[in-house]
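Encoded as structure tokens, the structure appears first; notes follow it.
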Amino acid sequence: MALMITDECINCDVCEPECPNGAISQGDETYVIEPSLCTECVGHYETSQCVEVCPVDCIIKDPSHEETEDELRAKYERITGEG
């Protein structure tokens, strides 16, 4: 399942540099996560780094992009060319 940033985002910019896949960018009003690039840090880290650093806990699982651990790993391999 990809992650998403809720409208509670305060645009503090701490999440964007933490994403190893470059999935986070500045949107019109808040930061956004590109679901096709978000692996919840599977393949890179044990936990989602953006969630760890967010000071307002506004990064949650995106219910419209449900994925299994295997699907996230396959996405990681596709993005990085590893596997």
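Note that Cβ sites are derived from N, Cα and C of the backbone, with glycine treated the same way.
Secondary structure at C15 ([4Fe-4S] cluster 1 binding site), taken from DSSP and collapsed to helix, strand or coil, is coil. The local packing around C15 ([4Fe-4S] cluster 1 binding site), expressed as other Cβ atoms within 10 Å of its Cβ over all shown chains, amounts to 25. What Swiss-Prot lists as [4Fe-4S] cluster 1 binding site is C9, C12, C15, C54.
In the three-state DSSP scheme, C38 ([4Fe-4S] cluster 2 binding site) is classed as coil. Per Swiss-Prot, [4Fe-4S] cluster 2 binding site is recorded for C19, C38, C41, C50.
Counting residues 6+ beyond its ends, the domain '4Fe-4S ferredoxin-type 1' (2-29) has Cβ neighbours under 8 Å at 35, 37-41, 44-45, 48-62, 65, 67, 76, 79 in the same chain. Feature annotation from Swiss-Prot assigns domain '4Fe-4S ferredoxin-type 1' to 2-29.
Residues annotated as domain '4Fe-4S ferredoxin-type 2' in Swiss-Prot, with sequence analysis given as evidence: 31-64. Secondary structure of the domain '4Fe-4S ferredoxin-type 2' (31-64) per DSSP, as helix, strand and coil residue counts: 5 helix, 6 strand, 23 coil.
For the published mutagenesis V14 to G, Swiss-Prot gives the following note: Increases the reduction potential of cluster 1 by approximately 50 mV.
If you take the C-beta of C58 (mutagenesis position) and look for same-chain residues 6 or more apart in sequence within under 8 angstroms, you find I5, T6, D7, E8, C9, I10. For the mutagenesis result C58 to S, the note given in Swiss-Prot is No change in the reduction potential values of the clusters.
Listed in Swiss-Prot as a mutagenesis experiment, C58 to A is described as follows: Increases the reduction potential of cluster 1 by approximately 50 mV.
Checked against C54 ([4Fe-4S] cluster 1 binding site) by C-alpha proximity, the recorded positions V14, C19, C41 yield V14 as the nearest. Note: the [4Fe-4S] cluster 2 site is recorded as C19, C38, C41, C50; in the same chain, L3, C15, E18, P20, N21, A23, I24, I33, T39, E40, S48, Q49, V51 also have Cβ atoms within 8 Å of that site's Cβ centroid. Listed in chain order, the residues near the [4Fe-4S] cluster 1 site other than C9, C12, C15, C54 are I5, I10, N11, D13, V14, Y31, C50, V53, P55, V56, C58, I59, each with its Cβ within 8 Å of the site Cβ centroid. Using a 10 Å Cβ-Cβ cutoff, C12 ([4Fe-4S] cluster 1 binding site) registers 13 neighbours. Here the candidates are the recorded positions C12, V14, C15, and by Cα distance the one nearest C38 ([4Fe-4S] cluster 2 binding site) turns out to be C15.
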